[in-house]
Every structure is written in C-alpha cells, then in structure tokens.
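Asker: So Swiss-Prot lists the following for this protein:
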{"type": "MUTAGEN", "residues": "Asp335 to Ala", "note": "Retarded growth and pale-green leaves"}
{"type": "MUTAGEN", "residues": "Ala342 to Val", "note": "In arc2; fewer, but larger chloroplasts"}
Amino acid sequence: MASANALSSASVLCSSRQSKLGGGNQQQGQRVSYNKRTIRRFSVRANVKEIAFDQHSRAALQAGIDKLADCVGLTLGPRGRNVVLDEFGSPKVVNDGVTIARAIELPNAMENAGAALIREVASKTNDSAGDGTTTASILAREIIKHGLLSVTSGANPVSLKRGIDKTVQGLIEELQKKARPVKGRDDIRAVASISAGNDDLIGSMIADAIDKVGPDGVLSIESSSSFETTVEVEEGMEIDRGYISPQFVTNPEKLLAEFENARVLITDQKITAIKDIIPILEKTTQLRAPLLIIAEDVTGEALATLVVNKLRGVLNVVAVKAPGFGERRKAMLQDIAILTGAEYLAMDMSLLVENATIDQLGIARKVTISKDSTTLIADAASKDELQARIAQLKKELFETDSVYDSEKLAERIAKLSGGVAVIKVGAATETELEDRKLRIEDAKNATFAAIEEGIVPGGGAALVHLSTVIPAIKETFEDADERLGADIVQKALLSPAALIAQNAGVEGEVVVEKIMFSDWENGYNAMTDTYENLFEAGVIDPAKVTRCALQNAASVAGMVLTTQAIVVDKPKPKAPAAAAPEGLMV
C-alpha cells in the first residue's frame, strides 16, 4: 500500500514533458521511468547598481561626511547650539551628537555612504565610552579630509593608514601617562557638569548618587511624573520576588512583611513537607529570631503549616521564591548567601534542607518584602569573600560580549557593592524631558569613564597638547607617506578645540595657538572666555572618552582612505503622477 501511494505521489509530481517521454513505457507494462529528471533553473537578480571610482567616489564620500559632521559639530562645547529633529510625533530639540548622527539620512546614496561612516564612528564611541561622539565625528572628518587630499596628490593610502595607526597608538600611550585619577566628589561633579552641557545641577545630582552607591553602583534614569528631577537610592540588595502568601504580611497598612535581624535560609530546593524544616523552625523560635526562607518554591503542607502558625503568632516567618531562572538563579542565590553570610544549600551538592543547621543560616539586618520584591540590608559576614565575589563578577563583565549579560552582571555587582540610584527626570514639556534625559545619560557615562581611566584637561585642550608630541613619534617612521599620516593626525587634533572656540564666537586658530604653547593643565574655557588651569576651573574630560574618540576616528578614517570605489543602489525613477479626471480642478 505504501509503495502504491509513493508511486501515485511521484506520478503527480512528474512534469508533462516526463509524461510524454515515458508514454511508451507506460503502454508496456504501465511502468514509469524516473531516470530523466527536469532540472529547474533559477536566478537571483540584484538591484541595478551605480558605481563610482577614484576621485569621483572620494568626492561623494567627503560631501556626505561634511554634511553630517557640520550638523553634529554645531553642538560641540558649552556654547554649542541645539538641533531640531523632525521625527514621529512632535519635533525633538537635542544637543547629543550620536542622536543627531543616527537621525540623518541623505537623499544621495553615495553621499549617504559617507554619512554612514561618521554614524559608525559616533555609535562605536557611544558604545565604548558613552560620550565624546561629537569629538569623534569631528576628528574622523578632519583625518579623512586631509588624508584624501594627500591620496589625490599621489600618496600611498596603505602607508598613510599605517602612519595614522602608529601615531594614534603612540598618542594613546602618552594620554595614559598624562591622565590624572579622579580625586573625590569635586572631580566627579565637574566631569558630569561638563558632559551635561555645563549644567551644575545635573553634575551635583550625579555626584550625590555616586556618593551613595559607590563607583560600582548602578545609576538608572527614568521619567518622572512631576516637573522636578530627583535622586532615589535603593539601599541594599533587591530581588524581584515577593512573599509567596499575603498571610505573611506584618504591616497591613502598607502590605509589607518587615523584619529586623532575621535569619535567612537559602536553597534551590522545593519545600513541600513541613518535617524538612521543623528543626530550623524550632531553633529560630528558641532564638526569638524571624526567619526568611528563599527557596525554589514552598507549597502544600509546608506552606499551609507556616501560614497557620504565623497567623497564630507561633512563628515569625516569611517565604519567598528564588529569583531568576536556571544558572542565573543559582548565581543570584550565591550572591545573597555571600551578602548575608549564609550557606547556599544546593541540591547538586547534596546539601539538603532537612539536614540544615542554625550555623548555615545567614543574618539580614533589615528585610522588607512586598508582593513583588524583597529588599535585604545585611552586613557581609566576610568582607574578603564579598570583595572576591565582586572581583569575579567584574572579570565576567569584562569578558562577556552579550549586552543582556552585561546589564545583569552590572546589576549584580551594584547590589553586592552598595545599591542602585534612580534619577527620576522631570521637565515641563516632553521635548525638554527627552533632551534632559539624553544629557543626564551622557553625564552618567562620562562619570563612570572618568572613574575607570582618569581625567584630562577638557575643551579639546588635551588633544592640542597631544599634537605637540607627534614630531617625536614621527621621527621613528622611515617611510615618507607614514610621516605624512602622522602630520594628518597632528592637524586633525587641533580641530575640536578650534570648533569649540568658533561656536563660542572666537577665532579658533588663535585659541589653538595659545593652548599649544601653554602647560598641560592649561587651556581655553569657552564658558568664561578665559585661558586658565582647566583642572582648577573644573573643565575636564574623561581620558577614556578622549581615547575612544581618537581610536574610532582613526579606524574609520583608515578604511575610507583605502577605499577606491563605491557601489550603491541606483535610485529608481519615480512613477509619473496620475492625471486628474477631465473637468476636475487640482
């Protein structure tokens, strides 16, 4: 039967041509020959392309790069201007370089390819440092502009790129030597204020938040329903699981279960039989200590007995489900165990709940449990063990490539090391709210970058001072085109400071020349129109932001300089509009 079905199916699939060819065979014994197969050919047709070579391709790229960089450059410095973006809904007024870059699409496909390269610079800098996107865009534009002029004049683009890369590497080493570590709250406030567009209120707010949660803490930014911007600090470790039963509530008005100096039992096992935890319940009752049970689940007889005895006043207990899932659940339970000084009773290690002793319980100074969350405030039993755990998580954070894993690891580090600060941003209008949130996000990122790698003079002064080191770096190059690459970087380093001065209404070249012949700490303060010690004036930038801007600009510029052709989709001609019906006025 199966073969008959197979035959009938195959017969249906035969083409008409096969039927004709096999006609004679069918008459002789009704046999069908499948030796000849129809080969179905298919082809993939690409869109029509437009191709440009040499000078024409370079000119198109440069035009697109200039348009985007000019628009982004308007925002640079304390006296930079805003840009209005007409997007969905009401227009946005923004001062953030990467937001502007991402919003720009040029109608000419070849020019848009150039603009896309600057978008890449801005995005990469934003991802790696969180700020400095405008500086990176301006640096990239200048390196590309001078580099393309040299290529047109006959320089070898590969040698130029090699010279640029070597020079940038030497500058980064010099930058790391010159960077100064962050010294206290004033430096943090100054970095945050500068990054937020010289907004001292935002700078003070970021400094206050970091004072409370520490350098390993997490700053989260949310919209507020009021006009005011406030900082709220969530002290201790918070997990996103609440009490299993509302009968555990101790504060009926707020629907919270609140304990002080509670013992903590931590396990990944499911507790269903009350006999498994009777020894622990008896011990904690004798100690007159409340008990917090964090387990995979507490159900059946165990839950019913706990609830009944809680209502009768015999037990002071609350049960909470373990947070997370799978391997992440185990890791989070281990974090809680280290924080409270408990022993993690893991099933795979044969540490059963029924064999638990009072010494395996942790202690939480304060526990607050709602229906959705649990907050634990504890003094770590072993500071060394806690620091080792934080160091391990930092190592994992450094090695991971996953954005999701990075967020979760940073969250766990914050919970172990101090807490989470939430900045609730308020404003009078939606447009102002969006701009304010972007500024605070930049300030937050710049602050953590400064804590990580130190600070340098702001206002583009650090780049101008670094340009004076290039002649010494250039002397080590034997190839003439590589030395030309070093000269290109030297010219480009002057552009951010010149543009900041220009946006402040001052002649850029004059400012750059004065900075160049001053000490490392000195530069031009565009806000006050004075030349002064920028560290003392609070005009400082994170060294990491400067480094990432320079590296990413050089990387993309090198790719452009070694480009010889552009291939883009040819725009399709628009269909003519339909003629209006006769007698109808349009």
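Using N, Cα and C of the backbone, Cβ positions are placed for all residues, glycine too.
Here the original residues stay in place, and none of the substitutions has been built in.
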Asker: Could you tell me the C-alpha distance between Asp335 (mutagenesis position) and Ala342 (mutagenesis position) in angstrom, no decimals?
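Answerer: Taking the Cα atoms only, Asp335 (mutagenesis position) lies 10 Å from Ala342 (mutagenesis position).
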Asker: Same chain only, sequence gap of 6 or more: which residues have a CB within under 8 Å of the CB of Ala342 (mutagenesis position)?
Answerer: Val264, Leu265, Ile266, Ile336, Gln360, Leu361, Gly362
Asker: Let me check the 10 A CB neighbour count of Asp335 (mutagenesis position). How many other CB atoms are there?
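Answerer: Result for Asp335 (mutagenesis position): 23 other Cβ atoms within 10 Å.
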Asker: Should Ala342 (mutagenesis position) be counted as helix, strand, or coil on the basis of DSSP?
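Answerer: For Ala342 (mutagenesis position) - judged by DSSP and reduced to three states - the answer is coil.
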